[in-house]
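S.K.: Provided herewith is a single structure, encoded as structure tokens, for subsequent inquiry.
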Amino acid sequence: MGTEARAGRRQLLVFTSVVLSSLALGRGAVYTSEPDVRVPEDKPAKLSCSYSGFSNPRVEWKFAHGDITSLVCYKNKITASYADRVTFSHSGITFHSVTRKDTGTYTCMVSDDGGNTYGEVSVQLTVLVPPSKPTVHIPSSATIGSRAVLTCSEKDGSPPSEYYWFKDGVRMPLEPKGNRAFSNSSYSLNEKTGELVFDPVSAWDTGEYTCEAQNGYGMPMRSEAVRMEAAELNVGGIVAAVLVTLILLGFLILGIWFAYRRGYFDRTKKGTSSKKVIYSQPAARSEGEFRQTSSFLV
């Protein structure tokens, strides 16, 4: 209880200092009683915004999340895209039922009609959604000495989930060298992205791997277990493949040489250069006239 009381006193001091400094500078004061709001999905949410020092205040609310920006309230009225689920009051805006898409930063902007006085404050809304079952990509085999990447992700958790890896049911530490059970392995683990990288892969890395997603809300979710085998490079198989390729190439060269010795290529050449003879019938000729009309074309 003492901690809550101290936090309340700090909040009151901040509010008082904001109001006094704004009045001293001749500006309006805009503040919120709860700058960080966390609400489960499908529940109502109140975003507070209070102000003072405005003769005729005009209130607007803006929403921003990543590249998305939209206007929730304009000139003290909720915009059409939010009208069916948000209400406006002079103390803030209220969502009747929030969805995960409502997560983001809401800025309350207050000005007077003349535009001489202006102030704003931001409220972070986080819609709480438990994580779903994560999807993993784990190679079934990895060559010892190479680099292997295992990934884990899920799309529903809000706030975003953190990811923890397990090998044969034992949670993998961030620093393998500091743990006796994992000191023979060399890997890096990113709990934010869910990526597990072995570099290089060792024989000890053979085992069943699972990934767990958790975000502090709802139950943690685990993936299916997938086994990864760490194996030596199959040098014998590579050598055998090279030998088979060389033998086949040798048979091909021998076949071409045999066909050449048998004269198959010469016969083909002679067949394509054989002569053609065309005979034409002699035309009728008049008496006393002799003309050669038969011709041979070679």
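Note that Cβ sites are derived from N, Cα and C of the backbone, with glycine treated the same way.
Residues as originally present; substitutions not included.
Copying in the features that Swiss-Prot gives for the protein in this structure:
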- 29-126: domain 'Ig-like V-type 1' (DOMAIN)
- D42 to N: 60% loss of FCV capsid binding (MUTAGEN)
- K43 to N: 80% loss of FCV capsid binding (MUTAGEN)
- S97 to A: 50% loss of FCV capsid binding (MUTAGEN)
- 134-227: domain 'Ig-like V-type 2' (DOMAIN)
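If you look at the structure here, what lies around each of the features I listed?
M.R.: In the structure as shown, the Cβ atom of D42 (mutagenesis position) sits within 10 Å of 12 other Cβ atoms.
Non-local neighbourhood of K43 (mutagenesis position): S97, V98, each in the same chain, at least six residues away, with C-beta under 8 Å from its C-beta.
Packing around S97 (mutagenesis position) is summarised by its Cβ count: 12 other Cβ atoms lie within 10 angstroms of its Cβ, all protein chains included.
Averaged over the domain 'Ig-like V-type 2' (134-227), the predicted model reaches a pLDDT of 96.
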S.K.: Pull the DSSP breakdown for the domain 'Ig-like V-type 2' (134-227) and write it out as helix, strand, coil residue counts.
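M.R.: Secondary-structure breakdown of the domain 'Ig-like V-type 2' (134-227): 9 helix, 41 strand, 44 coil.
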